[in-house]
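K.L.:
The structure that follows is given in the form of structure tokens.
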Amino acid sequence: MTRNPFMVEPSNGSPNRRGASNLSKFYANANSNSRWANPSEESLEDSYDQSNVFQGLPASPSRAALRYSPDRRHRTQFYRDSAHNSPVAPNRYAANLQESPKRAGEAVIHLSEGSNLYPRDNADLPVDPYHLSPQQQPSNNLFGSGRLYSQSSKYTMSTTSTTAPSLAEADDEKEKYLTSTTSYDDQSTIFSADTFNETKFELNHPTRQQYVRRANSESKRRMVSDLPPPSKKKALLKLDNPIPKGLLDTLPRRNSPEFTEMRYTACTVEPDDFLREGYTLRFAEMNRECQIAICITMYNEDKYSLARTIHSIMKNVAHLCKREKSHVWGPNGWKKVSVILISDGRAKVNQGSLDYLAALGVYQEDMAKASVNGDPVKAHIFELTTQVSINADLDYVSKDIVPVQLVFCLKEENKKKINSHRWLFNAFCPVLQPTVVTLVDVGTRLNNTAIYRLWKVFDMDSNVAGAAGQIKTMKGKWGLKLFNPLVASQNFEYKISNILDKPLESVFGYISVLPGALSAYRYRALKNHEDGTGPLRSYFLGETQEGRDHDVFTANMYLAEDRILCWELVAKRDAKWVLKYVKEATGETDVPEDVSEFISQRRRWLNGAMFAAIYAQLHFYQIWKTKHSVVRKFFLHVEFLYQFIQMLFSWFSIANFVLTFYYLAGSMNLVIKHGEALFIFFKYLIFCDLASLFIISMGNRPQGAKHLFITSMVILSICATYSLICGFVFAFKSLASGTESHKIFVDIVISLLSTYGLYFFSSLMYLDPWHMFTSSIQYFLTLPAFTCTLQIFAFCNTHDVSWGTKGSTQESKQLSKAIVVQGPDGKQIVETDWPQEVDKKFLEIKSRLKEPEFEESSGNEKQSKNDYYRDIRTRIVMIWMLSNLILIMSIIQVFTPQDTDNGYLIFILWSVAALAAFRVVGSMAFLFMKYLRIIVSYRNKVEGSGSWEVSKLDLPNVFHKKG
């Protein structure tokens, strides 16, 4: 067992000097019925004759004894009160050796050195989360609760190498503990000078016992029996430091170190070796069941976005604790949820976000170390169970907030979001073993029941491997952001996707992408096969895509690695996993309000989606190796066919747009005066604009050519609006004239109106039609511009496989180092800087938290010069551009602008209407199945209660807007 140099050794625990002859004659709580004599009896009076003679002041207490004493007495006061014949002298024999109130017998249990750092936590006990558990209440003894928050410049700690106990050993210790109250034989009751005082001290003083255990866990080497041993042993540095006193005074619960002390772990290994090297998390050491692990990935988002997300998650955890009738949740539900925040790079993280975390108590900057024994730290892990929250207005909130187990992993290097997920799935999840893993992006605000709704899908259907939440756009106060056409068009796009696309794919069982802003996975489904293949292996292949070792196709495909993960789950060998859409779980996210950021974001989305769709189409045969039913496999093939058609339309989207403009605008040549002149002007204008877009996209970044992109998009919108007006004017004149030659254009207008009508009908059926009134006009006017601009820029930048679209912050602060050296007594000593003035820094952070942030303009990032990627990019653009150009020239040669019998245009427009109708059918099927489940659930509740008056249904309220 690792020893704390500040702790009094068992041989020094007695008030007598070391080496006293009567050391082994102290007995605990002896009574007249015990076979062990009481020291106060006359038969032993001679043995304690030394107590009648003054032999000097008692042994000096350790720093830990002073720190954990109930009244925190000074050393001189301790001497005075402990002197012989002092009127306030405590009975030190009884105080040091008194028995724990939770043990009824007088047996002594020898605690093994491999005991857990914390007592086992029984999450199933119906204990009020706002009150203390009887087992957690500190006993009123000499070393009671309370801690003196003093700091020192150096922290020295003794360590030894220990081996983690196996599960069998842990069960043996538990059995000994449970049977000790009735067993009094000599084998289970050990009385010796070497073990008696130590055993009784650790057992009978819970507060000091916890301190010893925490000290033992601070730096040790541990082997995991079921994993292969590491090639090189490394010292594991774990430091527990009190949270600031200003925060501690506001906490309703202070009965456990998880509330009062922040733990820091300096991880010097890669995430794949986290468990094998002996690293763990404090919540796992407490033996708690983990139902949900919520992962928040962060790059350089500001404190307002972080506060919005974390506060909404805390309200979700509080909702879980309110579900008292649930078979899983209830008052202690917070113990089954772990919130893991992973920041991608210490140099990239926003300082305001760090201040926010420090205000919660989970982050202390001075605790982080640069290296341990010369090994560079890969990740800084901070752990705390926080009981307060800070909302988006940066105000403290404690009402209706339950404790939340929070882990903050600050990666030393910036290795992209996929590496953050590697830390989650390969490092933390094997330790916590969660049932469901929920992924949330910083900036997403969840409704109060989102986490529960996502978890409930997995609980009700054992075949569900993943679930997608409903993503909404933040429209600002009173919806003022909708005046920005960019925000309004994205709002309409998100709504149509939530009403048509996601429900359709959910009915088939395969959702092409689970949004990273709000999605959930079953951890068991993510695990690889025994041969190493599986979803996670395919998912993390994208982290090492560099240079000629991997082709551009693979590199771009892994820009949408979440799409690959969705496919691998559904097509997992010898399984029958499906993906579902959860309409009730909503998350509001901020969308790009600037054109440059919007183009950069969609470039990654479009390239990743196209190459991932090609990957799924080429590997559709993997479905045959699954255990899906024949009916499921048939409908999955129907979905593959639908996606293939959608992919073809996407590939030829530029050509279809140009041809639609060409014939709609050309229809006015013979209708109005100077119609042909207008047609020629707009025709050459759109051709020149498209050619300019290719040049701009090939040689400029959106941040550097923002105005050029905006100008091109405005021109495309004007041309599209002109062609649409021409089509409607020509259709109305055709209706007025009643000529047979113009019926074909009437069909064109009807096909267009039917497409928009289907959108409106579906929105009404989902009781969410407001976007049709507030955002549809902006969407339809900007759709051609977005289609052309985004497609051209995406294809012209297939060589760019980078992720980041945001600037970085300033240089990171230099960290101190931790050195483990060999002491003269054979023990290992860890020397490192200890944080100074924790309380003062906390006050500074609180005052700085409310200050507004001013973002500094970041310089242009260094662009990749990989000739191989650029060569492949050129070939892809040439093939795509020439294929669209050949289609345009072929159709133009067949049909003239004045030709009313244009079969190709009719085919395109009715195809769009047919695809929209197919999506509507799938959406209505999803809605029908949803209401059918509600009816069946209601019927089951009625049959269970025997009455039609069911007081409270655990059903989603579909007629009210979710919060």
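From the backbone N, Cα and C atoms, a Cβ is placed for every residue, glycine too.
Modelled residues match the original; the substitutions are not represented.
Not measured: the values here are computed from a predicted model.
Features from Swiss-Prot:
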- ASP355 to Ala: 10% decrease of activity (MUTAGEN)
- ASP393 to Ala: 5% decrease of activity (MUTAGEN)
- ASP441 to Glu: Loss of activity (MUTAGEN)
- LYS502 to Ala: 90% decrease of activity (MUTAGEN)
- SER506 to Ala: 20% increase of activity (MUTAGEN)
- GLY509 to Ala: 70% decrease of activity (MUTAGEN)
- PRO515 to Ala: 90% decrease of activity (MUTAGEN)
- TYR521 to Ala: Loss of activity (MUTAGEN)
- GLU561 to Asp: 65% decrease of activity (MUTAGEN)
- THR589 to Ala: 70% decrease of activity (MUTAGEN)
K.L.:
Check the Cα distances from ASP441 (mutagenesis position) to each of the mutagenesis positions ASP393, LYS502, GLY509, TYR521, GLU561, THR589 and keep only the ones within 10 Å.
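P.N.:
Those near ASP441 (mutagenesis position) - Cα within 10 Å - are THR589, in sequence order.
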K.L.:
Can you tell me how far the Cα of SER506 (mutagenesis position) sits from the Cα of PRO515 (mutagenesis position), in Å?
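P.N.:
Between the Cα atoms of SER506 (mutagenesis position) and PRO515 (mutagenesis position), the distance comes to 14 Å.
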K.L.:
Would you kindly give the Cα-Cα distance separating ASP355 (mutagenesis position) and ASP393 (mutagenesis position), rounded to the nearest Å?
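P.N.:
Per the Cα atoms, ASP393 (mutagenesis position) and ASP355 (mutagenesis position) stand 14 Å apart.
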K.L.:
Can you check which residues sit near TYR521 (mutagenesis position), meaning Cβ under 8 Å from its Cβ, same chain, 6 or more apart in sequence, and list them in order?
P.N.:
VAL436, VAL437, LEU439, ALA465, GLY466, ALA467, LEU514, LEU565, LEU569
K.L.:
Could you measure between THR589 (mutagenesis position) and LYS502 (mutagenesis position) for me? Cα positions, answer in whole angstrom.
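P.N.:
Distance (Cα to Cα, whole Å): 17 Å.
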K.L.:
When you rank GLY509, PRO515, GLU561 by Cα distance to ASP355 (mutagenesis position), which of the mutagenesis positions ends up on top as the closest?
P.N.:
PRO515
K.L.:
Do you know offhand how many angstrom separate LYS502 (mutagenesis position) and GLY509 (mutagenesis position) by C-alpha?
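P.N.:
So the Cα of GLY509 (mutagenesis position) lies 10 Å away from that of LYS502 (mutagenesis position).
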K.L.:
For the C-alpha pair, I'd like the distance in angstrom between GLU561 (mutagenesis position) and PRO515 (mutagenesis position), rounded off.
P.N.:
11
K.L.:
Counting only residues 6+ away in sequence within the same chain, which have a CB under 8 Å from the CB of GLY509 (mutagenesis position)?
P.N.:
VAL570, VAL578, LEU579, LYS580, HIS628, ARG632, PHE635, LEU636
K.L.:
Give me the long-range Cβ neighbours of PRO515 (mutagenesis position): same chain, 6+ apart, Cβ under 8 Å, in sequence order.
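P.N.:
Non-local contacts for PRO515 (mutagenesis position): ALA468, GLY469, ILE471, ASP562.
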